Every structure is written in C-alpha cells, then in structure tokens.
Amino acid sequence: MVNMKASMFLALAGLVLLFVVCYASESEEKEFSNELLSSVLAVDDNSKGEERECLEIFKACNPSNDQCCKSSKLVCSRKTRWCKYQIGK
C-alpha cells in the first residue's frame, strides 16, 4: 500500500511538472511570436515613410512627367492619368 501511494504521488508530481514545463514553453512561444510580429510591423512602418523613386500601378501621374516604374513596365496613361501596365512593348 505504501508503494501504491508513492507511485501515485510520483505520477501526480510528474503531471504537475509536465504542466509547468508546457506552460513555460507556450508562454515563450507567444513572446517570440509577439516579438516577431512587432519587428515585422516596425519594418513596414519604416518603409511607409520613405518615398519611392517611381510610382506604382494605379497611382495618379502626370503624362508630361512620367514617373511610373519602368522596371515594372508601367507607363502614365494620358486618358486616365494613372500608371498602367504597358502590354506588348
């Protein structure tokens, strides 16, 4: 009977220890994911402040001063005054 009480106590202590280890591991993962998300958002916020050298698709433009991104094959449409994709050239 003493062995059974001791084994039950050890089993219960093992379960408590397993719970504590899992809880600590989970909280570390949450902290890591929160830090990762914060760093990604910080990088995104920094890039918003910088101006691009050229305009992206569907951005308003001036046909006489075409600043649409040439690397993306964009041109300023005289009709709509937006940067659009140039097909065929």
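Counting begins at 1 with the first residue displayed.
Glycine residues also receive a Cβ, built from the backbone N, Cα and C atoms like all the rest.
As written in Swiss-Prot, here are the features:
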MUTAGEN   Glu53 to Ala  2.8-fold increase in ability to inhibit hNav1.7/SCN9A, and no change in activity on hNav1.5/SCN5A
MUTAGEN   Glu56 to Ala  No change in activity on both Nav1.2/SCN2A and hNav1.5/SCN5A, and controversial activity on Nav1.7/SCN9A. Small increase in ability to inhibit Nav1.7/SCN9A (according to PMID:23760503), and 1.5-fold decrease in ability to inhibit hNav1.7/SCN9A (according to PMID:23523779)
MUTAGEN   Phe58 to Trp  In gHuwentoxin-IV; shows higher affinity for lipid membranes and a 4-fold increase in ability to inhibit hNav1.7/SCN9A compared to both huwentoxin-IV and mhuwentoxin-IV
MUTAGEN   Leu74 to Ala  Important decrease in ability to inhibit both Nav1.2/SCN2A and Nav1.7/SCN9A
MUTAGEN   Arg78 to Ala  Important decrease in ability to inhibit Nav1.2/SCN2A, and no change in activity on Nav1.7/SCN9A
MUTAGEN   Lys79 to Ala  Important decrease in ability to inhibit Nav1.2/SCN2A, and no change in activity on Nav1.7/SCN9A
MUTAGEN   Arg81 to Ala  Small decrease in ability to inhibit Nav1.2/SCN2A, and no change in activity on Nav1.7/SCN9A
MUTAGEN   Trp82 to Ala  Almost complete loss in ability to inhibit both Nav1.2/SCN2A and Nav1.7/SCN9A
MUTAGEN   Lys84 to Ala  Almost complete loss in ability to inhibit both Nav1.2/SCN2A and Nav1.7/SCN9A
MUTAGEN   Ile87 to Ala  Small decrease in ability to inhibit both Nav1.2/SCN2A and Nav1.7/SCN9A
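Mapped onto this structure are the features recorded in Swiss-Prot.
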residue: Glu53; record: mutagenesis position; contacts (Cβ under 8 Å, 6+ apart): none
residue: Glu56; record: mutagenesis position; contacts (Cβ under 8 Å, 6+ apart): Cys69, Ser72, Leu74, Cys83
residue: Phe58; record: mutagenesis position; contacts (Cβ under 8 Å, 6+ apart): Trp82, Cys83, Lys84
residue: Arg78; record: mutagenesis position; contacts (Cβ under 8 Å, 6+ apart): Pro63
residue: Lys79; record: mutagenesis position; contacts (Cβ under 8 Å, 6+ apart): none
residue: Arg81; record: mutagenesis position; contacts (Cβ under 8 Å, 6+ apart): Ala60, Cys61, Asn62, Pro63
residue: Ile87; record: mutagenesis position; contacts (Cβ under 8 Å, 6+ apart): none
Three-state secondary structure, Trp82 (mutagenesis position) (per DSSP): strand
Local Cβ density at Lys84 (mutagenesis position) - other Cβ atoms counted within 10 Å: 17
